[in-house]
Amino acid sequence: MQPEPKLSGAPRSSQFLPLWSKCPEGAGDAVMYASTECKAEVTPSQDGNRTFSYTLEDHTKQAFGVMNELRLSQQLCDVTLQVKYEDIPAAQFMAHKVVLASSSPVFKAMFTNGLREQGMEVVSIEGIHPKVMERLIEFAYTASISVGEKCVLHVMNGAVMYQIDSVVRACSDFLVQQLDPSNAIGIANFAEQIGCTELHQRAREYIYMHFGEVAKQEEFFNLSHCQLATLISRDDLNVRCESEVFHACIDWVKYDCPQRRFYVQALLRAVRCHALTPRFLQTQLQKCEILQADARCKDYLVQIFQELTLHKPTQAVPCRAPKVGRLIYTAGGYFRQSLSYLEAYNPSNGSWLRLADLQVPRSGLAGCVVGGLLYAVGGRNNSPDGNTDSSALDCYNPMTNQWSPCASMSVPRNRIGVGVIDGHIYAVGGSHGCIHHSSVERYEPERDEWHLVAPMLTRRIGVGVAVLNRLLYAVGGFDGTNRLNSAECYYPERNEWRMITPMNTIRSGAGVCVLHNCIYAAGGYDGQDQLNSVERYDVETETWTFVAPMRHHRSALGITVHQGKIYVLGGYDGHTFLDSVECYDPDSDTWSEVTRMTSGRSGVGVAVTMEPCRKQIDQQNCTC
């Protein structure tokens, strides 16, 4: 017998026998045989150690495509699902167990864990619509599914039942896109029932953010009293004022008054009633029939009315803080000349946004927020062409990134202080040329009108202003002759000012704010030096005490409170216009420098409100 030849170099296909072949001609009957070993020796290279790898990228898709064709032609199927749902006639679907098990942990357990279905050719399925099961089976073979609004809840429920997580996520994402004031509560309830945590959270967040619109829908009026109380207790409810929550509760009770009037008191205790204005409470006590019919509720609101009008310190109630970014806004300022900048600082990531400029450059202005809108009040335009004191009031809307002019004050006010009580802006002191004002005027946004109120007991420019317990405090300043350490308090019900305990230090151009039921006065100018000292006024003990000093000396600084901490921005240290921003933590009594402004400046207007609409910013910054 001839020895088999040893081959070298590239093999020729004719020299290899196929795995299955017919016997050579003349070798007897033609039968199929298997070649059990390779008869050829191949040495592609000198050492013979080279290897290669090959992957057919779309093999899985092709293989599942073939299996789907087998399913549709009912070939090699090893299970029939008999699906029964309520009164709908049962439907049968033939499939391959291995494919179903590969897409669903429920089917995998059913067909592999020794359950009785493992050996069954016909398996009964209940609790899922046949059309839903048909789509899920098709998804198992094709990795594709098409779902419309009318059936998405059924498909998602079926996907949850059979733990097909990818379909659950797809349905959840679709439903999030469909969220609307009219369906958000229903979607949230559905997600809770099927245990879809992510969809439930997204729907609830939508409800919190759009509470005013949701509260007008039919779904809202179908909430139970417990569900409503839980909803309105949320700190992150997005409302412009607490009266929205109050009216929503009263409307819910009116929807079925005979059955719901018993829940009024419980609901009112969930409303932040101390955030309501005395005028609003007085109107409701006089005109709301539901309150007049419930003596306990009426007494409860009367007590709150008295506490507000008597300016009693109340137990701290968390402010509504919607989960929308809240930024620190800085408007205007001075560096060589007055600036028109509007910028916003995000303490959570340290970023700055450049926004729509003021229509006229201003420094020595004040900033405040009412109903989410930022107001820039007074100031002066210092320019190479001359100096002009301003009586202007401009309103910035973060949703449109636009400024709108409002009614002007009765007189120009440079180096002004402002505070907000009951949604009204109080403009305090300031100067017009060589005139130093003691006058104070109040702006009502609903009417776009200013009205003079009682003047301060002392003329003050560079005055620090803050509001605590519905009282307006004017702190320090300059009267035209002397820098001041005196402070006074305005009682709106009496329309009168009273002196309070003076500060330990003379301060003009200090930053003044309220934190944790105390008034803070930071920095300023004492007639000789810019200051870095900080003192705090306790309204209950009527005493001023020093706290930790700032890192930098500064006067004409901006100041505000964000998430329980004090921020001071810019100012003048006697030599330089500062760009530094410091943050005070009352828990540790420490200051830290957290960022720098885009440029040094003093005399900025500062306030905190919602993050601006990015879409509007991008459109207005577009250069195309």
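Every residue gets a Cβ built from N, Cα and C, even glycine.
Original residues throughout; no substitutions modelled.
Here Swiss-Prot flags 77-149 as domain 'BTB'.
The domain 'BACK' (184-286) scores a mean pLDDT of 96 in the predicted structure. What Swiss-Prot records for 184-286 is domain 'BACK'.
Where Swiss-Prot documents Arg71 to Gly as a mutagenesis experiment, the accompanying text is: Abolished ability to ubiquitinate NFE2L2/NRF2 without affecting homodimerization. Under 8 Å, Cβ to Cβ, and six or more positions away along its own chain, Arg71 (mutagenesis position) finds Cys77, Met94, Ala95, His96, Val99, Ile137, Tyr141.
As a published mutagenesis entry, Cys273 to Trp or Met appears in Swiss-Prot alongside the note: Retains ability to degrade NFE2L2/NRF2; when associated with E-288. The 10 Å shell around the Cβ of Cys273 (mutagenesis position) contains 22 further Cβ atoms across the protein chains shown.
Record note (Swiss-Prot) on the mutagenesis of Cys273 to Ala: Abolishes repression of NFE2L2/NRF2-dependent gene expression. Knockin mice die approximately three weeks after birth because of impaired ability of the BCR(KEAP1) complex to ubiquitinate NFE2L2/NRF2; when associated with A-288. When secondary structure is read from DSSP and collapsed to three states, Cys273 (mutagenesis position) falls in the helix class.
Annotation for Cys288 (mutagenesis position): spatial neighbours Ile250, criterion Cβ-Cβ under 8 Å with sequence separation of six or more. Annotation note: Cys288 (mutagenesis position) sits in a coil segment as assigned by DSSP. Quoted from Swiss-Prot, the note attached to the mutagenesis of Cys288 to Ala states: Abolishes repression of NFE2L2/NRF2-dependent gene expression. Slows down degradation of NFE2L2/NRF2. Knockin mice die approximately three weeks after birth because of impaired ability of the BCR(KEAP1) complex to ubiquitinate NFE2L2/NRF2; when associated with A-273.
Annotation of the published mutagenesis Cys288 to Glu, Asn or Arg in Swiss-Prot: Retains ability to degrade NFE2L2/NRF2; when associated with W-273. Abolishes ability to be activated by 15-deoxy-delta(12,14)-prostaglandin J2; the original residue is retained in the structure shown.
Taking Cβ-Cβ distances under 8 Å and a sequence separation of 6 or more, the neighbours of Tyr334 (mutagenesis position) in its chain are Ser363, Gly364, Asn382, Ala556, Phe577, Arg601, Ser602, Gly603. Among the mutagenesis entries in Swiss-Prot is Tyr334 to Ala, noted as: Impaired interaction with SQSTM1/p62.
Quoting Swiss-Prot on the mutagenesis of Ser363 to Ala: Impaired interaction with SQSTM1/p62. When secondary structure is read from DSSP and collapsed to three states, Ser363 (mutagenesis position) falls in the strand class.
In sequence order, Ser338, Arg362, Ser363, Gly364, Asn387, Thr388, Asp389, Ser390, Pro412, Asn414, Arg415 are the residues of the chain that are 6 or more apart from Arg380 (mutagenesis position) and have a CB within less than 8 Å of its CB. Arg380 (mutagenesis position) carries a strand DSSP state (E or B). Here the residue is the original one, while Swiss-Prot reports the published mutagenesis Arg380 to Ala with the comment Impaired interaction with SQSTM1/p62. Abolished interaction with SQSTM1/p62; when associated with A-415 and A-483.
Quoted from Swiss-Prot for the published mutagenesis Arg380 to Met: Impaired interaction with NFE2L2/NRF2.
Among the sequence features in Swiss-Prot, the mutagenesis site Asn382 to Ala is noted as follows: Impaired interaction with SQSTM1/p62.
Using a 10 Å Cβ-Cβ cutoff, Arg415 (mutagenesis position) registers 27 neighbours. Among the mutagenesis entries in Swiss-Prot is Arg415 to Ala, noted as: Impaired interaction with SQSTM1/p62. Abolished interaction with SQSTM1/p62; when associated with A-380 and A-483.
Among the mutagenesis entries in Swiss-Prot is Arg415 to Met, noted as: Impaired interaction with NFE2L2/NRF2.
All protein chains shown were included, and the count of other CB atoms within 10 Å of the CB of Arg483 (mutagenesis position) stands at 19. In the three-state DSSP reading, Arg483 (mutagenesis position) counts as strand. Arg483 to Met appears in Swiss-Prot as a published mutagenesis result, with the remark: Impaired interaction with NFE2L2/NRF2.
Here Swiss-Prot notes a mutagenesis experiment, Arg483 to Ala, with the remark: Does not affect interaction with SQSTM1/p62. Abolished interaction with SQSTM1/p62; when associated with A-380 and A-415.
The distance from the Cα of Cys273 (mutagenesis position) to the Cα of Arg483 (mutagenesis position) comes to 40 Å.
Here the mutagenesis positions are Ser363, Asn382, and the one whose Cβ sees the fewest other Cβ atoms within 10 Å is Asn382. Taking H, G and I as helix, E and B as strand and the rest as coil, DSSP gives the domain 'BTB' (77-149) the counts 32 helix, 20 strand, 21 coil.
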